[in-house]
Amino acid sequence: MPPSEEIKLRAVSPRPDFKANYLEFANAPAIVRANQKDSYFETVLRDKLQNVIQIFKGQRFTHTHPEEIGVAAKALYLSLTTLLGTKTLGEEYVDLIYVSRDGKRIPRYLARAGFIFAYAILPYFLTRLFRRLKSSSTPKDEVTEEKINKELPISLRIEKYLSNMSYSKVLDTIMNLHIAVFYFSGQFYNISKRFFSMRYAFGHKINKERTPNGNYELLGGLIVLQLVMKSLGGFKGLIGSFTGNDEHDESNLRANNKDIMYGIPSEEEQEEAKQQLGIIDLSDPGQLPYIPESSRQCMLCLSYMTNPTAANCGHCFCWSCIIDWCKERQTVLCVGKKCWNSNCYHCIRLFYIPTLNKICFFFLLSFLSVRAASKEFKSTKEEFAELFNEELADIAGEDPHCPGPFPTGRTLGYFLVVF
């Protein structure tokens, strides 16, 4: 063949399909499985990190900073894998790798670092910022705000209605809408990945004949339907404000004020609530002064007990601390019953959670406190403390696991009868 004809054949020959060499993008089920696996290992790393921090900083620090420890564990997990350009354990489980939006290259270092900051660290600061804004915002005049002025134009009414919406509801709506879009398209599981153009692709060749055809479009449709129903309810409330439905306006204002996520009360409100509800806080020396200082601290949070609660073994903790402990340390689930067992933190003895003596113990200590503060009982206050501790010392002789200056559940009825 002459050289001229060979050149002509090369010129008219079709160009190779470079797209055939690209990796195939991952589908939604594979991405969800990888995310679930990563969430599990992040939890394991958080527990290990919490144990290490507990050795150096103490148990009280781990109980007062659980959110910070979770953020640190998530950032550490992604920094050791994604930031260094390696796969996470979840990505290794289903063989996924990060590629750019068009699938032609691997995401750069700055994109990976920005994704880790936006995914693991930024939500923590946003949450703290929203909480601070919520707590620092001064309440407006309730009389003028409960009823929307009918003389205002529609634009100002809409602006007032939107101003009553909380940050948490807006963020939840955005997240639900984004996850619905992911279920339909299967492209970006997180908003941060969409912002930094980080998509998942399979690291191996996919056999489409063996790949199941099912996907998550149905879940996306259900989420969209839920958002539509919520939007209709909000639109109905907006129309009701224009038509003068004051009852609906007041209910909306009450619902907006009851923001569970960001409505953290101030210290003054907490103290006022404690006085109204009669909560026992042993940090106050004036409450139950006959209890020794060495016995006023909780063994879980290492701070003064709030609403002391006695287990069957007699050891006492804060009500919230022992409930959180029981939720994390459930041992044997009762079959056919709504109860479960747990072990005491101090003596590791088994007890039934429904038998925690918070109410009875609270009533007993309140009753004894009133008797100790009465005029006829002040003269024998020291004698009462001695008798109280002697009785409990006898009980401790019968039960070596009794903590000493607090009654066990077995003696609560006895003291109620005596006093």
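Cβ atoms here come from the backbone N, Cα and C positions, even for glycine.
No substitution from the list is modelled in this structure, which keeps its original residues.
What Swiss-Prot annotates here:
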BINDING   C298, C301, C318, C321  Zn(2+) 1 binding site
MUTAGEN   C313 to S  Loss of activity
BINDING   C313, H315, C334, C347  Zn(2+) 2 binding site
MUTAGEN   H315 to W  Loss of activity
MUTAGEN   C316 to S  No loss of activity
MUTAGEN   C318 to S  Loss of activity
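Sequence features, as recorded in Swiss-Prot, placed on the structure.
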residue: C298; record: Zn(2+) 1 binding site; DSSP (3 states): coil
residue: C313; record: mutagenesis position; DSSP (3 states): coil
residue: C318; record: mutagenesis position; DSSP (3 states): strand
residue: C347; record: Zn(2+) 2 binding site; DSSP (3 states): coil
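Cα to Cα, C301 (Zn(2+) 1 binding site) and C347 (Zn(2+) 2 binding site) are separated by 16 Å.
Taking the C-alpha positions, the distance from C313 (mutagenesis position) to C298 (Zn(2+) 1 binding site) comes to 15 Å.
The residues near the Zn(2+) 1 site, meaning same-chain residues not in C298, C301, C318, C321 whose C-beta sits within 8 angstroms of the mean position of the site's C-beta atoms, are H63, M299, L300, L302, S303, M305, T306, F317, S320, I322, in sequence order.
Within the same chain, residues at least 6 positions away in sequence whose Cβ sits under 8 Å from that of C298 (Zn(2+) 1 binding site) are Y304, M305, C316, F317, C318, C321. The number of other Cβ atoms within 10 Å of the Cβ belonging to C316 (mutagenesis position), over all protein chains shown, comes to 25. Here the CA atom of H315 (mutagenesis position) lies 8 Å from the CA atom of C347 (Zn(2+) 2 binding site).
Within the group of recorded positions (C301, C313, C318, C321), the Cβ with the highest number of other Cβ atoms inside 10 Å belongs to C318.
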